[in-house]
Amino acid sequence: MSKDFDLIIRNAYLSEKDSVYDIGIVGDRIIKIEAKIEGTVKDEIDAKGNLVSPGFVDAHTHMDKSFTSTGERLPKFWSRPYTRDAAIEDGLKYYKNATHEEIKRHVIEHAHMQVLHGTLYTRTHVDVDSVAKTKAVEAVLEAKEELKDLIDIQVVAFAQSGFFVDLESESLIRKSLDMGCDLVGGVDPATRENNVEGSLDLCFKLAKEYDVDIDYHIHDIGTVGVYSINRLAQKTIENGYKGRVTTSHAWCFADAPSEWLDEAIPLYKDSGMKFVTCFSSTPPTMPVIKLLEAGINLGCASDNIRDFWVPFGNGDMVQGALIETQRLELKTNRDLGLIWKMITSEGARVLGIEKNYGIEVGKKADLVVLNSLSPQWAIIDQAKRLCVIKNGRIIVKDEVIVA
């Protein structure tokens with residue numbers, strides 16, 4: 001005999017409604033949210049008044065590099081101090097010898113770590129250059145397909161070495177987009193490329209040719225970084241790409257004069273520019289709250305995990321929210337609530353999935369049950385993820401993947 005519901009989550013605290021509800025699910029959709037749902041059901045979860053959240057969004061990762069520092073008593077690569085050039089050089093050495101199977105294994109390990117922590121959506125930037133070729137892209141796309149019932153992965157064909165530094169990058173990016181990458185990305189058009197106009201124009205040319213969005217790394221600080229982001233926003237408008245471009249990192253906002261940002265915010269809003277800051281590297285003076293209050297779309301992300309760029313990381317966005325609040329010295333309930341939005345609804349907007357995201361009737365049943373009373377306490381307590389639901393199916397229970 002058929003049941004009215006495939007799954008009901010009972011006594012779920014929904015922070016957006018500030019009350020406790022039942023959530024009724026059929027297939028992969030939420031079909032009812034009421035104080036008490038009646039009807040027959042195949043499976044039930046009692047949240048016991050604890051917080052139920054939409055799945056977390058990790059809006060900027062590098063899954064093809066993950067776990068490359070592991071396997072020895074001390075983390076590989078980390079006998080030397082960090083510099084950008086050293087990390088790029090170590091990456092080139094790695095990709096020269098890495099196998100398809102090794103990269104794919106690391107991607108799957110990364111994804112499983114994310115899923116255990118309740119992350120159900122991620123965007124990963126995959127190196128494409130004359131050394132890596134499309135080796136990493138092939139491995140990531142294959143893993144993405146195998147992981148589709150656990151996590152949604154967007155893949156950026158990323159010119160890590162620079163379009164104008166590594167002249168094979170353009171043709172290899174084209175090949176990667178032909179293979180099915182979802183976005184195109186570049187890096188530091190000023191200090192890496194030494195050609196702001198040329199690199200941005202090439203990125204838009206590729207994006208428009210393949211009808212994909214753009215996600216651009218801009219680490220540059222000060223006036224150089226602000227200029228690069230402003231030109232990216234201006235070109236977004238000129239190319240008819242409003243709402244389709246993301247700037248990742250944007251460290252320059254942390255040291256730019258406040259009046260510069262005040263002048264630029266209308267441009268960013270007009271262009272629909274999206275931003276991502278990564279909790280492992282967010283500068284302490286990053287004006288996160290100011291940007292959010294101004295209506296700028298700002299997500300949060302883990303960035304690299306245990307590789308030649310960063311020796312640490314575990315793909316846990318709730319831990320990331322705690323790190324972010326501590327780096328920025330945020331303490332109020334309101335501010336912690338805003339940080340929570342960065343790993344949920346703001347991240348969903350960055351990925352362009354907001355129409356199907358959230359706890360509302362008709363939206364996808366991608367949910368996390370936490371051992372916590374609220375988002376604020378979840379961050380403070382580092383709450384356990386009691387249950388993770390993807391497409392209406394329980395995929396994690398008691399911190400074990402069961403799907």
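Cβ atoms are placed via backbone N, Cα and C, with glycine included.
None of the substitutions listed is reflected here, since the structure keeps the original residues.
Under the heading Zn(2+) binding site, Swiss-Prot lists H60, H62, H217, D303. Reduced to three states, the DSSP call for H62 (Zn(2+) binding site) is coil. In sequence order, T124, H125, V126, D127, D303, N304, I305, D307, W309 are the residues of the chain that are 6 or more apart from H62 (Zn(2+) binding site) and have a CB within less than 8 Å of its CB.
According to Swiss-Prot, the mutagenesis experiment K65 to R carries the annotation: 12-fold increase in kcat with ammelide as substrate.
Annotation for K65 (mutagenesis position): spatial neighbours G91, Y94, H106, D127, N304, I305, D307, F308, W309, criterion Cβ-Cβ under 8 Å with sequence separation of six or more. According to Swiss-Prot, the experimentally introduced change K65 to A is described as follows: 30-fold increase in kcat with ammelide as substrate.
Record note (Swiss-Prot), mutagenesis Q160 to A or E: Almost no effect. The unchanged residue is displayed. In the three-state DSSP assignment, the secondary structure recorded for Q160 (mutagenesis position) is coil. Other Cβ atoms within 10 Å of the Cβ of Q160 (mutagenesis position) number 28 in total over all chains.
Cβ neighbours within 10 Å of D188 (mutagenesis position), excluding its own Cβ and spanning all shown chains: 21. According to DSSP, D188 (mutagenesis position) is assigned to coil rather than to any helix or strand. D188 to A appears in Swiss-Prot as a published mutagenesis result, with the remark: 5-fold increase in kcat with ammelide as substrate.
Under its mutagenesis entries, Swiss-Prot includes D188 to N with the note: No effect.
The secondary structure of H219 (mutagenesis position), as reduced to three states from DSSP, is coil rather than helix or strand. As a published mutagenesis entry, H219 to A appears in Swiss-Prot alongside the note: Almost no effect.
Around the Cβ of H249 (mutagenesis position), the number of neighbouring Cβ atoms within 10 Å comes to 27. For the mutagenesis experiment H249 to A, the note given by Swiss-Prot reads: No activity.
For H249, the entry in Swiss-Prot reads active site, proton donor/acceptor.
Per Swiss-Prot, mutagenesis D303 to A or N is noted as: Almost no effect.
Among the sequence features in Swiss-Prot, the mutagenesis site N304 to D is noted as follows: 7-fold increase in kcat with ammelide as substrate. In three-state terms derived from DSSP, N304 (mutagenesis position) belongs to neither a helical nor a strand segment and is classed as coil. Cβ contacts within 10 Å of N304 (mutagenesis position), excluding its own Cβ and spanning all protein chains shown: 24.
The Cβ of H217 (Zn(2+) binding site) lies under 8 Å from the Cβ of H125, F158, G185, G186, V187, D188, S248, H249, each on the same chain and at least six residues away in sequence. Listed recorded positions: H60, H219; maximum Cβ neighbour count within 10 Å falls on H60. Those residues of the chain, other than H60, H62, H217, D303, with a C-beta within 8 angstroms of the mean position of the Zn(2+) site C-beta atoms are T61, H125, S248, H249, V276, C278, A301, N304. There are 24 other CB atoms within 10 A of the CB of D303 (mutagenesis position), with all protein chains counted.
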